[in-house]
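Engineer: Below are the structure tokens for one structure; questions will follow.
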Amino acid sequence: MAPVQAADEMYDSNPHPDRRQLVSNGFEVNLPDQVEVIVRDLPDPSKVKEERTRLMGYWFVHWFDGKLFHLRIKAGGPNVDGEHRAIRTAEHPWLLRARLDDALEEALPKYAAVKKRPFTFLAQKDELIDAAATAAGLSHRLLNSFKVIPRFALSPKIYEPVDGTTRVGVFVTIGMRYDIEASLRDLLEAGIDLRGMYVVRRKRQPGERGLLGRVRAISDDMVQLFEETDLASVNVNDAKLEGSKENFTRCLSALLGHNYKKLLNALDDQEAGYRTGPRFDDAVRRMGEFLAKKPIRLADNINAQVGDRIVFSNEGQARNVRLAPKVEYVFDRTGAKSAEYAWRGLSQFGPFDRPSFANRSPRILVVYPSSTQGKVENFLSAFRDGMGSNYSGFSKGFVDLMGLTKVEFVMCPVEVSSADRNGAHTKYNSAIEDKLAGAGEVHAGIVVLFEDHARLPDDRNPYIHTKSLLLTLGVPTQQVRMPTVLLEPKSLQYTLQNFSIATYAKLNGTPWTVNHDKAINDELVVGMGLAELSGSRTEKRQRFVGITTVFAGDGSYLLGNVSKECEYEGYSDAIRESMTGILRELKKRNNWRPGDTVRVVFHAHRPLKRVDVASIVFECTREIGSDQNIQMAFVTVSHDHPFVLIDRSERGLEAYKGSTARKGVFAPPRGAISRVGRLTRLLAVNSPQLIKRANTPLPTPLLVSLHPDSTFKDVDYLAEQALKFTSLSWRSTLPAATPVTIFYSERIAELLGRLKSIPNWSSANLNIKLKWSRWFL
């Protein structure tokens, strides 16, 4: 972890935001002013596929708002009935934007599509494993069957630099395609244990699913599978390992031994040639020049021409770039105690709820391998009492820092060795049950694990099993691995900062909040998440759980809720029931009075297809707040988009003291906000000060999108609020990559998915005793 002093230099804003230009990764596409189409009514979109197949090659077919639009691609073919119209591109940009998705592939016939929409293809000359192995001086007969190839995606998107002026751009993104071509038999003969690894079809036919399942065993010429998608066994020549980073790591570390790290570092250098700021910017420039060489044919006598780079600026009528005010961390209810940096403020003022925190003498269960007792006791002493003045990063200790009276550790040794990989979870749970039988009430748990145990599958993982047991008893837990316990003091002091914050939050404490708008009576920010529960990746039938986290406008955590498990068809009803109950409880708790102005902001990461969650929660809010003046906003906050922002004025920082390498070059400052459309903003939440390595890829911004039915429509306010909520993660002193409304929901979903595999697990207590706890941190 970087020293806390480095965090104190964050969020420079140079140059002045009004003059700032942010270069995008896209190019404007010049299109005809209008096109001739045939339009007919088609209320049922399920019939589009049939029509598209019938007209393929002659007509481009696009469904929009209950109507089917036909654009002639070439003469001949089947006839089309409907109304002939001339439509203006500026008013209907979605038609040619959709056509561009197909036309880009047709314009680049030398590149085979690995994905149709957006058109995605692989570099033809560059393969990075071979280059990395050469740079590292490594060789192995199977290395050339491991491939890492740059992958380009071209995404046509509509953007609106000024209200009423819509344009279409093509945005370039670059990823990496990992592939393992080696035969399973060769890998097996090289000593690689393939059991449990995912395999895919070596040759995939149209309409076939690529994933086959996981390897149970290989005998004769057959691969025996479990968690299979279809067949329980396949011929060994028809399958290959999935090109995942996990499979790469398992295979290459086995093949290369201690030299694997050398290859990994060299591969990191190779990938940086495409993904760090200046290199990415140059790759995008070259792609734009390539695309601009000739027109892109859209239809009969209709072409598109790739033009200039799209730049967001504040020139002319456009006001597309601004810098949000710095986030202030707040440590009391009046707002008088505030600081620019979380740890500095916490050290100076103590936690936000220090005067009202109820449990000043918490009892914490500590579960640990008995052979590590001395080392664990030293760690606990440093955590509780501090490390002294020589280690200013954690000199005080948890008790003084949080204003507690004392902390009592209830020690629970477990007779287990790191070599015990099958029965460790049983021994942990048995030790806990024996200890708690006569230990009295405990308020939190610390579970210490050997590194080997922490990496075990969930069905044998001691941490997941102990978490299941203790959560059922209403006790939140914190995991600590032995390498963390054994850290050198100069590193341990910063780790203990994060550990103390998360532990206090799990005890229902509030370390800090943020400054917020106090002009209204009440403001709630509601995070909405979704957990898809299944036994494995290959299981077809899914069950869903709605996850809700509720915060006050200042970021105070109010409560969490996990809905009942349901089938896909019942998800709408489950959300309606859950949200109505939550809002009714908060209305009573916050004492909403008739005539009060109450703002409710919903954050979602990825709305479920064919379920209009926004309409459901708006309906619930109107019902519960019928006596109040309700302002509602439904905001989607996502990293899943093709937009990148580049600040060419940013020269970056030294990667480390005395280094000539620089990190964060071309990264926009934290809080830079760029308009993409009337209801959309790009929000930079990273910065050179938060980037750790010179090879770290240029960070992508968050896309903040406001639902058009929202009654509160200040998108810039909502983008700033999303920024503030990235500063509310109580897992670290540093901001998170996403707002905690999203981050916490994702964390809960991940843990629910893992806990699902534990026998007798029940989430009931999460809505009762742990309703106000951040048990998931």
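Residue positions begin at 1 at the first shown residue.
Just so it is clear, glycine is given a Cβ too, placed from its N, Cα and C backbone atoms.
According to Swiss-Prot, the record shows the following:
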type	residues	note
DOMAIN	445-757	domain 'Piwi'
MUTAGEN	LYS506 to Ala	10-fold reduction in plasmid silencing, strongly impairs gRNA binding
MUTAGEN	ARG754 to Ala	Increases affinity for 5'-phospho-U gRNA, no change in affinity for 5'-phospho-A or 5'-phospho-C gRNA
BINDING	LEU777	Mg(2+) binding site
Engineer: Quick check: in three-state DSSP terms, what is LEU777 (Mg(2+) binding site)?
Structural biologist: coil
Engineer: Round to a whole number and give the Cα-to-Cα distance in Å for the pair the residue listed as 'Mg(2+) binding site' and LYS506 (mutagenesis position).
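Structural biologist: Each residue's Cα considered, the residue listed as 'Mg(2+) binding site' and LYS506 (mutagenesis position) end up 7 Å apart.
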Engineer: Do you know offhand how many angstrom separate LYS506 (mutagenesis position) and ARG754 (mutagenesis position) by C-alpha?
Structural biologist: 19
Engineer: In sequence order, what residues of the same chain, 6+ apart, have a Cβ less than 8 Å from the Cβ of ARG754 (mutagenesis position)?
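Structural biologist: Residues satisfying the criterion: ASP458, ILE464.
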Engineer: Do you know which of the recorded positions LYS506, LEU777 has the most other C-beta atoms within 10 angstroms of its C-beta?
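Structural biologist: When each Cβ's neighbours within 10 Å are tallied, LYS506 tops the list.
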Engineer: For ARG754 (mutagenesis position), what is the secondary structure by DSSP, using just helix, strand and coil?
Structural biologist: helix
